[in-house]
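Asker: Have a look at this one before I ask anything.
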Amino acid sequence: MTPSTPPRSRGTRYLAQPSGNTSSSALMQGQKTPQKPSQNLVPVTPSTTKSFKNAPLLAPPNSNMGMTSPFNGLTSPQRSPFPKSSVKRTLFQFESHDNGTVREEQEPLGRVNRILFPTQQNVDIDAAEEEEEGEVLLPPSRPTSARQLHLSLERDEFDQTHRKKIIKDVPGTPSDKVITFELAKNWNNNSPKNDARSQESEDEEDIIINPVRVGKNPFASDELVTQEIRNERKRAMLRENPDIEDVITYVNKKGEVVEKRRLTDEEKRRFKPKALFQSRDQEH
């Protein structure tokens, strides 16, 4: 883009051209930037149309301010904003939801300003009043209305019901399934014999312990079975099952007999049981 001179402003004011009578010193001073006249400027709205008022709380206390002023300098008022102490106790009576009568008493209010801003005169007066009357300095709590009391009682009942519901919802052992020490003692220590007999017979009963018979381990003992014992065992097995020597039986997984087949002489020789422990007679 080719640079060009910007268009001339319409509101531009030109300086007066120097006349022929102008001195050379005036020409050497140079030209000044033209300024617009002040009457062409847009009027500005003032920040406020009224004069500022003198705020008494923002200004320091004036010596002319007397008792008519609500501020009265930096001293505290000598009267409490609470009701006068001459007003005695007032009874607030209302009926609760259970047709009962509730009464609350409002204690007279003390002068709090003398405690916050004490003076020598006020200290003496307060000491005398405390000795005589013993007034309460702090204001008492406000009386409770019948509606607030009713709502508080309903809230307490709801909280108790909610706690009971939470206790019931918590999982626990049923009462009929709880095992006590007495029940465990009856299960483990009492036998049918003891229940049938009297308490005296239980005390005098002799305990008989039968000896436990332990079978002999043939692999750990040095004793050998004789041939007579072997033949006796063989005859007992043949009496129970005569086909035990030459018949093979097939059973399924349920233990039911599926098939029986007789063995050949070759199979008898192969499947013949062998004695693990031989006697001295067989060895020789």
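Glycine too: its Cβ is placed from the backbone N, Cα and C atoms.
As listed in Swiss-Prot for this protein:
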{"type": "MUTAGEN", "residues": "Thr173 to Ala", "note": "Impairs the ability to arrest the cell cycle"}
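So where do these features actually land, and what's packed around them?
Answerer: Taken residue by residue with DSSP, Thr173 (mutagenesis position) is part of neither helix nor strand, so it is coil.
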Asker: Can you tell me how many other Cβ atoms are located within 10 Å of the Cβ belonging to Thr173 (mutagenesis position)?
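Answerer: There are 8 of them.
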